[in-house]
Amino acid sequence: MAEVSMGSSSSSTDLSPEEERVFIRDIAIAAEANSKEGDTFYLITQRWWQEWIEYVNQDQPCNTNDGSSLSEHCDSPGSSTLKKPSRIDNSDLIYDSSLEDPSNTSEIIETLQEGRDYVLLPQEVWNQLRSWYGGGPTLARRVISSGLSQTELAVEVYPLRLQLLLMPKSDHSAIRISKKETIRELHRRACEIFDLDSEHVRIWDYYGHQKYSLMNDLDKTLDDANLQMDQDILVEVLDINGTLSSAHIQSAQENGLVDGDSTSILIEPSKSSLAAAGGFSSSRNAFRTGSVEVSQSFDNTYSSTGVTTRGSTAGLTGLLNLGNTCFMNSAIQCLVHTPEFASYFQEDYHQEINWQNPLGMVGELALAFGDLLRKLWAPGRTPIAPRPFKAKLARFAPQFSGYNQHDSQELLAFLLDGLHEDLNRVKHKPYINSRDADGRPDEEVADEFWKNHIARNDSIIVDVCQGQYKSTLVCPICNKVSVTFDPFMYLSLPLQFNTTRAITVTVFSCDKTALPSTITVNVSKQGRCRDLIQALTNACSLKQSEELKLAEIRNNFIHRLFEDPLIPLSSIKDDDHLAAYKLSKSSENTTLLRLVLRRRDQKAGERESTVQLKPCGTPLLSSASCGDALTKGKIHCLVQNMLSPFRREESVGKKGNSDSSIPERRSARFNNTEEEDKVGGLKKAKKSNSSDLGASKLSLQLIDEDNKTINLPDNEAEAMKLPSSATVTIYLDWTPELSGMYDITCLESLPEVLKYGPTTKKARSEPLSLYACLEAFLREEPLVPDEMWFCPQCNERRQASKKLDLWRLPEVLVIHLKRFSYSRSMKHKLETFVNFPIHDLDLTKYVANKNLSQPQLYELYALTNHYGGMGSGHYTAHIKLLDDSRWYNFDDSHISHINEDDVKSGAAYVLFYRRKSDAGGKMT
């Protein structure tokens, strides 16, 4: 490996790709080793980072989506010679990229996922890359401490955004502040923003527009105060007597900030201990309340979900989404509606809390879950805000802190394990030395293993959810057989791997009479841009004289052209909008012409002179030779040719009515279908006659690549040559007259690369059986090389074959469908539709213990669903209430009836089955 030593001032143009890689690798290693609280990290778009990684590596593809460290990627071999990356462009990470925020507080898009959308770089690495490549905007974020011991470090990508409401002036302001700042700092900043005297100001936790608690513990952090993203903070200004004046109260009443018969007073804490949010305490001080001042009416501050039910059915209370917490809400609802847990946590379970268990959370997690369960089963339909529970969860599992989307199954696994340890009836776990089977009967060995397990693990979670499987290992050399019987909490079943993905592209033709069409093609998930272009070429029957230019459309502009055929398709997101333009094959001296439409954006009351022109619709693309002499009239003809497919019928054009409501306009929308589909309703245009609209009627502005204006000749016949730049942007001001002649409704929005929705009938016609998934899970297979077994007879590690069998099944069987797949080169989600039984899941033949006399039958009562892609999307739950035998959809705070036929879908993720009773086949 070549050693490189140079100052930070070195230009990247002086370095080879290998030297850049080594230089950044060494900086990254040093920075990661010395990271500490208070350091600054910087977000960089995953797309640019991926380009740079591939540029500086030489042997094979490299992808950063594997969770490994930054320095590891700088040691990953790459592939063929690639084009040097252009300027860093982080515009896809923020809402408004028109201006760079000099304070480095640009609003980052809320749904970003690390490793999918961005990479975090230490300050030293960011500074070096930016000095080489330039660009931005700069997105700096602080390192904070997290976890129970506050020793785990994390980058606070999304600081709290709080809405400050000033009473009585009814002013408001939004601020960003770290959750590690104190209430004192929040108080100071509120006074600074509203220009207030701090001695006469107090602030309230005003979550849900109710006074939840007075924030008077100035040294408490905002994290400890359980503040949530985008919640309200009430800022009260008091008079010299410490109260609001009558005039102020009247003003506040008019704005709904206080009740009509009240003044601003301290709200009394809840008198209920166990029913309040974190109100239990013991002589051991094992449970510390998070907030003392709790409003009695807090849980009644939200409107009903509107569910109409028979009688007074309980259990139909929703959970408010605190910001990407649907993953948590769906899992909680399934556990809460498990009958055994509902009964247990509504009774006095506190005597079973294990206060000394070092593997537990000293009872805090169990208490928080039990309190939440009681509220969800209480009478009424008012949605609950699970703030106290989320705070406890984040404290003991920092990976679930913040407001990023997480895996619902990972949350479920942690929660079940945490509840088990908090409720473990075994106070002192004995040491047990497990014996080998040594040829003994399976029944004897299985019972021995189970008794040993129960001697250390005995809780309601074990009683309800844990089963036992038989694991058989066979040495391939000496044939030594090792049999163990291990407990399981859930079964993670593999799904068939799909190596392709569907990508939808809108194709624009160079034929002046052809309308745009949407085409969906299947390509390899690990493919390159050239593979997508080839698939589109085949699908749209491209002529020999034509070529496709593929582009990503964003904010009514061509955000990027996919000119490099080696760009990985993984850089194309499912919610991107792609366009492909059919053009005549170009020579080296061809200039691309981008036609961008822009419309006057006049707001109410705005003066005519200040009205701005804003881009609209989808850009169009054409080409022209740099050597051709073009007149102003020819340029206008080029523009009219690009617009000709959207020309209205002559009768409509003559009327010039821009507000036409003909059916053709109303139906001119793209449909995301599985085959080529012409835009409905628009008539194919007749051959365009450029004389229909004189050149003087088109308002054009030409801009070159350097953002410099290209002056058009005043004389229409005077010839000009296009500059040698690769692209020229033509801005066309869209006028009412043009609207009367052309219908560009279909250009207003393009379909996304992949639209998620209910499973199609085609997908349902050939489903994957849940039994097939189970058989794949139980199938004998060799261990992977990284997990080789130590054979006691050979006294060496061997790649043994492993066979799993079910032996003991739990009362509640949780089945996880492994939709998310991870590898070093990629992450992806499997959209496979799995046909799972609802009423009679029969596992009898899969249980190796043949001494069981009863059939092993289960009935589905709950499941979680995931809609969307990796690291994003949305979770819901389908749950059957056993007391009324009806199915409901739990979508955060909204609950609605669903038919049993709608329970199955391609979104099903975690299934909850309950054992049927012996008599009658019904669940107990």
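Counting starts with 1 at the first residue shown.
A Cβ is built for glycine as well, from the same backbone N, Cα and C atoms used for every other residue.
No noted substitution is present; original residues retained.
These features come from Swiss-Prot:
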- Cys326: active site, nucleophile (ACT_SITE)
- His874: active site, proton acceptor (ACT_SITE)
- 15-145: domain 'DUSP' (DOMAIN)
- 317-916: domain 'USP' (DOMAIN)
- Cys326 to Ser: Loss of activity (MUTAGEN)
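Rounded to a whole number, the C-alpha distance linking Cys326 (mutagenesis position) with His874 (active site, proton acceptor) is 7 angstrom.
Less than 8 angstroms from the CB of His874 (active site, proton acceptor) sit Cys326, His866, Tyr867, Gly868, each of them six or more residues away in the same chain. All protein chains shown were included, and the count of other CB atoms within 10 Å of the CB of Cys326 (mutagenesis position) stands at 25.
In the predicted model, the domain 'DUSP' (15-145) has a mean pLDDT of 77.
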